[in-house]
Amino acid sequence: MGELQTHMQLQTDTIHEGVRKENWFAKAMNIKVGIIPLPVYALLFILITVFVMHHDVKSDILTSIAVMAFFGFTFAQIGKSIPIVRSIGGPAILATFIPSAVVYYHLLPNDIVKSTTEFTENSNFLYLFIAGIVVGSILGMKRETLVKAFMKIFIPLIVGSVTAAIVGLAVGTLLGLGFQHTLLYIVIPIMAGGVGEGAIPLSIGYSDIMPISQGEAFALVLPSIMLGSLCAIILAGLLNRIGKKKPEWTGNGKVDRSEEESPALEESQSGQQMFNLSLFASGGILAVSLYLVGMLAHDFFGFPAPVAMLLLAVLIKLFRLVPASIENGAFGVSRFFSTAVTYPLLFAIGVSMTPWDKLVAAFNLSNIITILSVVVTMMAVGFFTGKWLNMYPIETAIINACHSGQGGTGDVAILSAAERLELMPFAQVSTRIGGAITVSLTLLLLHQFY
């Protein structure tokens, strides 16, 4: 009897606890800037201010998380609050390019810039994000969809790239930029796969073949990459808006029309599995391990680490090498990164990897029109080719947009603007494989005919 009374008392206490009135502080905790409760946001502001005043902003993981979360979600929230801007990927644009501008104009404390840059460069933070998103997205797909989508996606990518190159060359030449300049310093760089795997090998190759220094070539190549990426981000945001008005054109992250329900739960024995912390951790370790294998592939064979990781994840999915429970855990990791890490990462990218002066250097009318013609053509061809192949046209257009982005950093920004980070595996194919083919063919042909 005593045990029954105790049990009933506990139930009563629980009910009272559930219906208790919230005080003003608890209510304030429900107001958020991004995912940060307002009181915590205010505390972070005070802490960061104190650290800056004492020149004590460290580049360790704890301080870096606080700094990047504070600024990343601040700029994203501003982007979400501006009516027109939020419709064209405003949160991603502001979280990336405003930090770049404030660094260039020395409006951000140097201690913040230094700590963020050191953490980003030394921690491989970007590739941890890509590993979590790519592996989780692939393991969350249906096997049949995975095969169909990867087989089909090369068609709009190839057709879009060739058509965009032709249109870009025609537009640039007509605007007086010259055939050679348009091809080598505008069209090819846009599709080269970013800075590390595009601009740098291109500029080295140009300097070996033509009478130009590597530094001069790099300075000519980089602005087109930056502006091309910005155009792709804005257009991806517009496509997201169009998709909300024309739902029949989009799979909301699914690529092939044969894909039906949420892929991550296709073989789940229980909806609770995704939230099992042990499985979540297993999925995260799997993603990290696959990326490390990719790094070895790069060291021994020169194969891009993200592509090797992607191929391994595809093989694991195709041959069912891990149980469905761990697949769901990996999918949970990708959801965590897309929800909590995207905007802090974009802030870090803006501070440490996006030179504002190079972006501004491309801002003349002829360059803008030519670059825009390349990106628009690539996305438009992706849209209509995808539709013809019975794929979701908005998704195929967004994947094609990643071929005109800033490499891995551009993929994150473009897919964030489009609100489709689950397309990261296809974006990596578009960026890494498409970029490598573009650079290799360009230098091979240039060597033969220059």
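Glycine is treated like the rest: Cβ placed from N, Cα and C.
Annotation of the published mutagenesis ARG143 to Cys in Swiss-Prot: No change in citrate uptake activity; the original residue is retained in the structure shown. Here the residue is the original one, while Swiss-Prot reports the published mutagenesis CYS231 to Ser with the comment Retains 75% of specific activity for citrate transport. Retains 52% of specific activity for citrate transport; when associated with S-402. Listed in Swiss-Prot is the mutagenesis experiment CYS402 to Ser, annotated as follows: Retains 55% of specific activity for citrate transport. Retains 52% of specific activity for citrate transport; when associated with S-231. Here Swiss-Prot describes ARG420 to Cys as a published mutagenesis experiment; the accompanying note says: No change in citrate uptake activity. Under its mutagenesis annotations, Swiss-Prot gives GLN428 to Cys the following note: No change in citrate uptake activity. Quoted from Swiss-Prot for the published mutagenesis ARG432 to Cys: Loss of citrate uptake activity. Among the mutagenesis entries in Swiss-Prot is ARG432 to Lys, noted as: Retains 5% of citrate uptake activity. 30-fold increase in KM for citrate, but Vmax is not significantly altered.
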Per DSSP, ARG420 (mutagenesis position) is which: helix, strand or coil?
coil
Round to a whole number and give the Cα-to-Cα distance in Å for the pair ARG143 (mutagenesis position) and ARG420 (mutagenesis position).
20
Separation of alpha carbons, GLN428 (mutagenesis position) and CYS402 (mutagenesis position) (Å):
8
What's the CA to CA span in angstrom from GLN428 (mutagenesis position) over to ARG420 (mutagenesis position)?
13
Within a 10 Å radius around the Cβ, which one of these mutagenesis positions has the most neighbouring Cβ atoms: CYS231, CYS402?
CYS402
Taking the Cβ of ARG143 (mutagenesis position) as centre, how many other Cβ atoms lie within 10 Å?
15
Near GLN428 (mutagenesis position), how many other Cβ atoms are within 10 Å of its Cβ?
25
Return the residue, from the listed mutagenesis positions ARG420, ARG432, with the maximum count of other C-beta atoms within 10 angstroms of its C-beta.
ARG420
Using Cα coordinates, what distance in whole Å links ARG432 (mutagenesis position) and ARG420 (mutagenesis position)?
18
Could you measure between CYS231 (mutagenesis position) and ARG420 (mutagenesis position) for me? Cα positions, answer in whole angstrom.
17
